[in-house]
Each structure stands twice: as structure tokens, then as C-alpha cells.
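Undergrad: Just passing along the structure, written as C-alpha cells.
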Amino acid sequence: MKSTIITSILFSVATVQAYSPAEQIDVQSHLLSDPTKVEGKTYDYVIAGGGLTGLTVASKLSENPKIKVLVIEKGFYESNDGPIIEDPNAYGEIFGTSVDQNYLTVPLINNRTGEIKSGLGLGGSTLINGDSWTRPDKVQIDSWEKVFGMEGWNWDNVFQYMQKAERSRPPTAAQIEAGHFYDPACHGTDGTVHAGPRDNGKPWSPLMRALMNTVSAFGVPVQKDFHCGHPRGVSMIPNNLHENQIRADAAREWLLPNYQRDNLQILTGQKVGKVLFNQTASGPKAVGVNFGTNKAVNFNVYAKQEVLLAAGSAISPLILEYSGIGIKSVLDKAGVKQLLELPVGLNMQDQTTTTVRSRANNAPGQGQAAYFANFTEVLGDHAAQGINLLDTKLDQWAEETVARGGFHNVTALKIQYENYRNWLLDEDVAFAELFFDTEGKINFDIWNLIPFTRGSVHILSSDPYLWQYANDPKFFMNELDLLGQAAATKLGRELSSAGEMKKYYAGETIPGDNLPQDATVEQWEDYVMMNFRPNWHAVSTCSMMSRELGGVVDATAKVYGTQGLRVIDGSIPPTQVSSHVMTVFYGMALRIAESVLEDYAKSA
């Protein structure tokens, strides 16, 4: 059976260049690699992690010359792999190098261990990701306030910060002709982070228009712009890069213009192990961090105002647990004395990815597009089955998830599930993304955007420098997640040779002969379980929501029950989003930086 869609058919842009050797040396000369240079010192703010959010917030705080900021980053600045980092067309070549942390999961479904790709170095995952630049659905961000009680976290507010972060570059006439549409009202033009069309100078592939014409013939909208609050349909997308096609990573955008500030120091090659606290009448107050490379070689540095955790969704919860903040049973097992009970490390929401690839005839040239497909487009003939699951299984799923250790409160988790049900059935929110790439092939990378599975990440020992933890996304422990991934992958195969695409289709290579052309969705489920990979978009391990619903941080990113401690990275969004996540994280970082500065002004 075929899917319904088939059967119903602060540098100016001109001057930005690749890093020069002289520039490399100058930046390196301003960075610190000797931990004794900061040992025992006091800064206003100590930031654990020099990735997207860490460097963004550090840049904003240090605009005030009176504020002293220290960033501690486990990795380094650039590397021997620098040219690969700078070229967004070399995506994937950087994996396995010195800037890829490559966390491993516990054994997953079918006893497969997953690799979690994550950037290591100043810039974090912006050094290695696909630099795709899209925004989520309005109702998703609105739910952060409406459902989870986070005042001020609504689309209209967050959209302003996403625009403030952006320095957008409109497409040229040739790019528009190829299918690169643009709505200037949905973009910022005066921000720090450069974004615009990816263009390697080759002709544009006719496959872009062929895909648009194929899906639009069956009622799928061709989107003018995926940044306006309802990314459903198909369009080409901008990327996080400069006009000369150099990657606009967070180090280039936020560090390079500011590394010479006297009040901003960056320490590399050191890992933050835990937060230091003083006990007060109002509860534990963060006063610094312990950092280093191993149990015998570590140091303390102090924060007069706040400690800000920006180590990412896999690591920030571990730092909290090593510091004594978390679930008592987890901390007891690891040998850590509990300081505060919070559901740290739970509610992990990552996505899964599969690929469909075919050869292409007479379709040379470049181009990337995305098809954000809604629930019925993805499930097709199985839509009624999916609706029935959402109407009858939420209670059961919540109970099973809590029993497996993905969350701690059945009632609160059901509220999350009801929110997702509303998105999918009532709000036309995209359920899956089919990311389309050409260059002599028809290639879809496909992921279910809205997972109901909840995983976890927890420490396994009391030594933060041993790197012992359990990263357990629990992929496909929910039947709708598996059905959705299978149906979306099946849809990718069908689209590859449907409509106008058919004249360019020259035979499938993935899955190819590994799966019959008339495979059922059940056969696709078996295939998916053996051939998926993590999508590396995990969020919510330190969820920003009301404490009653299972939150770890409040609407200002402050850790509940503490003073002087915030989590400011991708571990705090309470939901997944139907987009690539950089735009959300940048907007989030700017909003949090503003909140930190407001508190600083009050204290001063």
C-alpha cells in the first residue's frame, strides 16, 4: 500500500575569508591553555562549555566591560581539521576527527550501540553539523508558555530573539529560479549569525523543481519560507554560512569579533566536572566549578554572580548529577551525596534517521531542499491506525515510559503526550522531515520529528573525569515512533520515482535489494530497526518547565532550588521542534543572556 500522498498523488560579508595562519596565531595567543592561570580566581560568570549557547551568552555578557567572564571548553580552537570545518559541503568528513566527541549510547533496540555526534571545541556542534537553518512551528513554541508554564516563552517573543541573532542574506535571482524562496518579513538582517543559500557555483539541479512539482500535485504546499511559523510543505532552505560559503560556526560569529576583550577569557582543553556550592538559608548557592582532566589534576575557579552550564544535552545533566543534583537512586548508585532532588537526565527526546538513495539520470547540479510532512502525509493508508494510537494509548505509553525510567511522573508525562497529540491532529504540525540532497543522486535523509519515546542520561560513578555514564535514548520503545519512521522512509522511496521525479530516477541503491519494492510498512519497521541512526538532536534532559510538571530549570533557566546556577543549552527546551535546532538555540541564548544581565543590573 502506498502513502496517501502517492496514491492521491561582525565581519562584513565581503571581507570574511578562511582563517589565515596569522589570524589563527593571534586568536590562539589570546586563549588560555594553562589551568593554573585561572585557578583560584574569581569571575562574575563562569560558563561551562564553549559551544553555540556558551559563546553567544559569553559575548553578550562581556559587552559590559565591568563584567568578567570565563568560558571553560573541553576542546580547542579550530584544529588540524580546520579546512573541513569551514566547508559546509564537506559534511560528514569531520566525523571521527578531533572535533567530534562521538558519545556512545547503551545498547539499543536489536542490541545496536548508537553514536551521538557532537562538536568538541570552541563552536561546539556548529563545527560539524549540516548547518541547516529553519525555524519551528509557532504552536510548538507557544506551548512552552501555554502548556509548561514558562512565562514569556511564546512564539512572538522567541521569534524576536531568533531574528536578533540572524544576519540573513536573500537569495539571488538565479537561486530563486532554482526554488530558493524567501520572505524578508521572517528574517533578521542586523544580527551576528550569517545565513543564506548554499551555493557551490555549480548549476542548479532540476530535481529541486521536480520534487516541488511532484508533491504539490498532491496538495502539499510549496513553502515561500520555512522561518515564518508554520514549516509544513517543501522548499529549499538557507544554511548557516557566509556569502563566500564558509561555515558560520559559533566561534567565527561570536568569538572572533570579541576574543580581544580584556574581560573575556577562554580556557581550552579542560573539562568542567562539577559545580561548587555554599549552603545558605535559601538553599545551595553556586560559587564556582571544579575543572580539569582527571581525578589527580583538577582545579577550582569561582563565580561571583553565577555559574552557567552550556555543555550540551548529553553533558550538562551529568555535571548537575556529579554536583549532587538529581534523582536520589541514581546518585546513590554512583556514590554521589545528594544535595537536591530534581529529575535531571530524564525526558530525553531525540529523533531517528534513515536514508533512501537512488541514482539519477540527466540531473546534474547542486541543491538541497526539505519536505516537512504532516501526520496524514507520512502515514498515508496507516493514518487511521496512527490516530487510533493517539486516541487510545497515551495513558499506557506514559505508564510504560515511567516504568522504563524515561520520566518520573505519569500524570505530567501524559500532559506532554496530549500536547504532541494536539500538534499532530489539530494543528497540522510537521511529523517528519524528508531532507533532500542532489549532486548526481536522489537522496532523502528522513527523521520522525515528534518522538513519544523518552530516554535518559545518567552518571555511573562519582568521578566526573572517568567519563562513565549511560546515554540511553530508548529509541522505538514507542510504537508510533516506529510506525512513523517506517512510514516516512517508505514515503521517501515512493517520492523518489513519483510524478516528475520519475524521469530522473535510475534505480535505488539504499535500501535497494535489501527490501522488496512492494514492502509492507511492517517490513519497513523491521528494516528501520536494523538501519536507523540517532539524529543527534536530543533535547529536554534538563527540561525548562514548571517544577510540578518535571522541570529542572525555570523560565529564566535557573536550576530550581538553587541560587546562582543556570543551564543555558539544548538540554532545556521542553519539547522537540519541527525544524533544525540552531535557530531555536540562538534565540534561546539571547533571551537568557538578557535575563542574566537584568539580574546583574539588580545586584549592582
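Quick reminder: no glycine exception, Cβ is built from N, Cα and C everywhere.
Remember, it's a predicted structure, so these values are computed and weren't measured experimentally.
Quick paste of what Swiss-Prot says about this protein:
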ACT_SITE  H537  active site, proton acceptor
BINDING   L52, T53, E73, S125, N129, G130, S132, V272, G570, M582  FAD binding site
BINDING   K558, V559  O2 binding site
MUTAGEN   S118 to A  Significantly improves thermostability
MUTAGEN   D426 to W  Significantly improves thermostability
Undergrad: Can you tell which of the recorded positions S118, D426, H537, K558, V559 lies nearest to S132 (FAD binding site) in space, using Cα positions?
TA: H537
Undergrad: Given the binding-site residues L52, V559, and counting only Cβ atoms in the protein chains shown, which has the most within 10 Å of its Cβ?
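TA: The most densely surrounded of these binding-site residues is L52.
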Undergrad: About how far apart, in whole Å, are the alpha carbons (Cα) of L52 (FAD binding site) and S118 (mutagenesis position)?
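TA: So the alpha carbons of L52 (FAD binding site) and S118 (mutagenesis position) sit roughly 12 Å from each other.
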Undergrad: For the residue listed as 'active site, proton acceptor', find which of the binding-site residues E73, K558, V559, G570 come within 10 Å, Cα to Cα.
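TA: Passing the 10 Å Cα cut: G570.
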Undergrad: Between N129 (FAD binding site) and V559 (O2 binding site), how many Å separate their Cα atoms?
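TA: Cα to Cα, N129 (FAD binding site) and V559 (O2 binding site) are separated by 28 Å.
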Undergrad: Relative to the Cβ of E73 (FAD binding site), which residues of the same chain, six or more apart in sequence, are found under 8 Å away?
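TA: G49, G50, G51, G54, G121, L122, I266, L267, T268, G269, Q270 - these are the non-local Cβ neighbours of E73 (FAD binding site), listed in sequence order.
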Undergrad: Among K558, V559, G570, these being the binding-site residues, pick the one whose CA is nearest to that of D426 (mutagenesis position).
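TA: Result: the closest of the binding-site residues to D426 (mutagenesis position) is G570.
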Undergrad: Suppose we draw a 10 Å sphere around the Cβ of K558 (O2 binding site). How many other Cβ atoms does it contain, all chains included?
TA: 21
Undergrad: Compared by Cα position, which of the binding-site residues K558, V559, G570 is the closest one to S118 (mutagenesis position)?
TA: G570
